[in-house]
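Annotated features, as they stand in Swiss-Prot:
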- 54-188: domain 'MsrB' (DOMAIN)
- Cys93 to Gly: Loss of activity and zinc binding (MUTAGEN)
- Cys93, Cys96, Cys154, Cys157: Zn(2+) binding site (BINDING)
- Cys96 to Gly or Ser: Loss of activity and zinc binding (MUTAGEN)
- Cys111 to Ser: Thioredoxin-dependent activity reduced, but no change in DTT-dependent activity (MUTAGEN)
- Cys154 to Gly or Ser: Loss of activity and zinc binding (MUTAGEN)
- His160 to Gly: Loss of thioredoxin-dependent activity, 81% DTT-dependent activity (MUTAGEN)
- His163 to Gly: Loss of thioredoxin-dependent activity, 80% DTT-dependent activity (MUTAGEN)
- Cys177 to Lys or Ser: Loss of activity (MUTAGEN)
- Cys177: active site, nucleophile (ACT_SITE)
- Ser180 to Gly: Loss of thioredoxin-dependent activity, 85% DTT-dependent activity (MUTAGEN)
Amino acid sequence: MFALSARHALRRTRIFAIPRFFADSRQDSDNPDKRYSGPAATMDNKSEKVTVNKEELRKRLTPVQYQVTQEAGTERPFTGCYNKHYEKGVYQCIVCHQDLFSSETKYDSGCGWPAFNDVLDKGKVTLHRDASIPGGNILLLIAHPERIRTEVRCARCNAHMGHVFEDGPKPTRKRYCINSASIEFVNADPATSSPPVATPTAAPIAQQ
């Protein structure tokens, strides 16, 4: 009888916890003080909060870039232009041009998205619990709360980058799974730079 009561208590705890996880995953994206769309020339490369003008951003970004960075979308696997891109340089946020990742930490994880085992500086990204569910299966999340993912955003403009997982290589054991649509590459040697090639794709899907 006691075991049965404990089981019911655990079930109720999980159910009531889910709305809190959803609220946590949304609260920062609704903050208007974290938005930016102005030209890169007016910005330095520090993680200072900036304001995003959504209308100007729609004009500057492609539909896929906008959906990924502003609506937390996800490009289809193996379609991003940086998935198999290994030139030496730095990957910046496509929205505010802050340096986020280095080619030195990029590796082929086989997941279909650009993968890095570290960021240039921990202060340049923010991490958030992501309770969004591929396919909308909330019962799956209730049964397996450990599947709640960790979302990665740009600390300066709050743009969605992707997610980070604990299955990467040493020494960090991290896998920053990043959308190509959320970043742009700056070559260490512009003279040897070649444009990345992207596979044509439809609209992003909310799955990563």
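Glycine is treated like the rest: Cβ placed from N, Cα and C.
What you see is the original sequence, not a version with the noted changes.
The mutagenesis positions close to Cys157 (Zn(2+) binding site), defined as a CA atom within 10 A of its CA, are Cys93, Cys96 out of Cys93, Cys96, His163. Under DSSP, the residues of the domain 'MsrB' (54-188) split into helix, strand and coil as follows: 37 helix, 40 strand, 58 coil. Ser180 (mutagenesis position) and Cys93 (mutagenesis position) have their C-alpha atoms 10 Å apart, to the nearest angstrom. Taking the C-alpha atom of His163 (mutagenesis position) as reference, the shortest distance to any of the mutagenesis positions Cys93, Cys111, Cys154, Cys177 belongs to Cys177. The Cβ of Cys111 (mutagenesis position) lies under 8 Å from the Cβ of Pro77, Arg175, Cys177, each of which sits 6+ residues away along the same chain.
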